[in-house]
Amino acid sequence: MTNLPKFSTALLHPRYWLTWLGIGVLWLVVQLPYPVIYRLGCGLGKLALRFMKRRAKIVHRNLELCFPEMSEQERRKMVVKNFESVGMGLMETGMAWFWPDRRIARWTEVIGMEHIRDVQAQKRGILLVGIHFLTLELGARQFGMQEPGIGVYRPNDNPLIDWLQTWGRLRSNKSMLDRKDLKGMIKALKKGEVVWYAPDHDYGPRSSVFVPLFAVEQAATTTGTWMLARMSGACLVPFVPRRKPDGKGYQLIMLPPECSPPLDDAETTAAWMNKVVEKCIMMAPEQYMWLHRRFKTRPEGVPSRY
C-alpha cells in the first residue's frame, strides 16, 4: 500500500496555525444539529457564488455544453443550487472527518447493499465507481461503514490537510492508494477487495481517449477503467451518495453491478463508462462537481471550450 502521511510535531509549526484555526472552526460548526448545518452550508454556498465568479462561469459553461436544451433561466437556477451544494460539501467534509459512526448512520439511508454482497459471494473484486459529487467525502465514509474498502486519492500539497484527510478517510476504510498506483489497485482487486475509483474527471491527454459525454462529442476520458477491469477481472459497482432535499439526510445508493463490461478496446470501454457516469449524475445533477473544467483537454489544434 501507499506510504500514508502520519502526524508529526512539524505540523504544529506556526506556518500551519491558520490551517489549524480553519480545522477548529469546521469541527465546531459540525457539532451543531444537522438541520442547522444544512442551512449554514447552503448559505455559505450562496455567499461563495458572489465571490467565485470564475468558478461560476465554469459551472455555467459545463451546463451549457452538457445540456444545450436547458433554458438560460434553468441554467442560472442550477448554478445557484450547485453552489449551495458546494457550501454543503465543505460541511459534509467536516461531518465525514469528525462525526461518530452513530450520527452518520442516523442520517443515512442505504440502498442496494445487496449488490455488493452478491459480487462478494462470487469471490471477485469490486471496482466501486464513485462519481465526483460534492457529497463525495461523506459518501466514502458512509460506504466504509457498510463495507471497509480501499480509497484512491491525490496527495494534498498542504502536509497538514494531507494527513487530516487521510486520517478522516481511514476512520471507516482499510487503506489508501495514490491514484497513479494502477499496480496497487489491480493487486487489491485480485485479492477481492473493494477499490474506490472515479473515472469522470478530465485527467489530461495522457492515457485518455475522446468519447461522448452528454452533448459533448469529444470528452477526454480516462482509459483506466479499461485497464483495471481487463487486468483484474473485477465487477464494477457504481454508487451515488445523494443528499436529500431540505436537510432530511442522505441516500447511499449502490447500482446493479456490471461484471462483463465491454472491453474490446479502450474507446469502447470509455464510451460505455461515460453512459454510466451520465446515469449517476442525473440522479442528483445539482450536487455534481460542475466547478471542474471537465472538457479542458481538447484534440490537438482544437480551440479551448473555456
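Any Cβ shown, glycine's included, is placed from N, Cα and C.
His132 to Ala appears in Swiss-Prot as a published mutagenesis result, with the remark: Almost loss of activity. When secondary structure is read from DSSP and collapsed to three states, His132 (mutagenesis position) falls in the coil class.
Here the residue is the original one, but Swiss-Prot notes a mutagenesis experiment at this spot, Glu137 to Ala: Almost loss of activity. Around Glu137 (mutagenesis position), taking its Cβ as the centre, 21 other Cβ atoms fall within 10 Å, counting all chains.
Around Arg169 (mutagenesis position), the same-chain residues at least 6 positions away in sequence with a Cβ under 8 Å from its Cβ are Ala96, Glu137, Ala140, Arg141, Gly144, Gly151, Tyr153, Met176. Under the heading of mutagenesis, Swiss-Prot lists Arg169 to Ala and annotates it as follows: 169-fold decrease in activity.
Quoted from Swiss-Prot, the note on mutagenesis experiment Asp200 to Ala is: 14-fold decrease in activity. Over all protein chains present, the Cβ of Asp200 (mutagenesis position) has 25 other Cβ atoms lying within 10 Å.
Mutagenesis annotation in Swiss-Prot: Pro238 to Ala, described as Slight decrease in activity; the structure shown retains the original residue. Under DSSP, Pro238 (mutagenesis position) is assigned to a strand (E or B) in the three-state scheme. Summarising the environment of Pro238 (mutagenesis position), the number of other Cβ atoms within 10 Å of its Cβ, over all protein chains shown, is 23.
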For His132 (mutagenesis position), the number of other Cβ atoms found within 10 Å of its own Cβ: 19
C-alpha spacing of Asp200 (mutagenesis position) relative to His132 (mutagenesis position), in angstrom: 7
Distance, Asp200 (mutagenesis position) to Pro238 (mutagenesis position) (CA atoms, angstrom): 12
